Amino acid sequence: MIPAKDMAKVMIVMLAICFLTKSDGKSVKKRSVSEIQLMHNLGKHLNSMERVEWLRKKLQDVHNFVALGAPLAPRDAGSQRPRKKEDNVLVESHEKSLGEADKADVNVLTKAKSQ
């Protein structure tokens, strides 16, 4: 068995180590600057990708609106006032026509459904 003097020395050394490390029960590991920068860049990239996807959808909506033959009213740069309710053009009231590419897509879809 270990003598009491040696045990007291070991206890004092262990106590000194515990008080001098100043860990306060918290994890000593911290994130490095490069890790934080990487996470920041990833967040910016994901935000940018969401914005690009939103813009792509909006442009597709505009393209579909023009493809349906809805007249576009010319607007000068200075007038940004809201339109009157009567000036709004409803897309459903216009006759929808299928272009050649759209007809091909419909034919492919009908063949796929029948299988």
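Backbone N, Cα and C atoms are what each Cβ position is placed from, and that goes for glycine too.
At each noted position, the model has the original residue.
What Swiss-Prot says about this protein:
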- Arg51 to Ala: Reduced affinity for PTH1R (MUTAGEN)
- Trp54 to Ala: Strongly reduced affinity for PTH1R (MUTAGEN)
- Leu55 to Ala: Strongly reduced affinity for PTH1R (MUTAGEN)
- Lys58 to Ala: Reduced affinity for PTH1R (MUTAGEN)
- Leu59 to Ala: Strongly reduced affinity for PTH1R (MUTAGEN)
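Lys58 (mutagenesis position) falls within a helical segment according to DSSP.
For Leu55 (mutagenesis position), the number of other Cβ atoms no farther than 10 Å from its own Cβ, over all displayed protein chains, is 10. Note: the CA-CA distance between Leu59 (mutagenesis position) and Arg51 (mutagenesis position) rounds to 12 Å.
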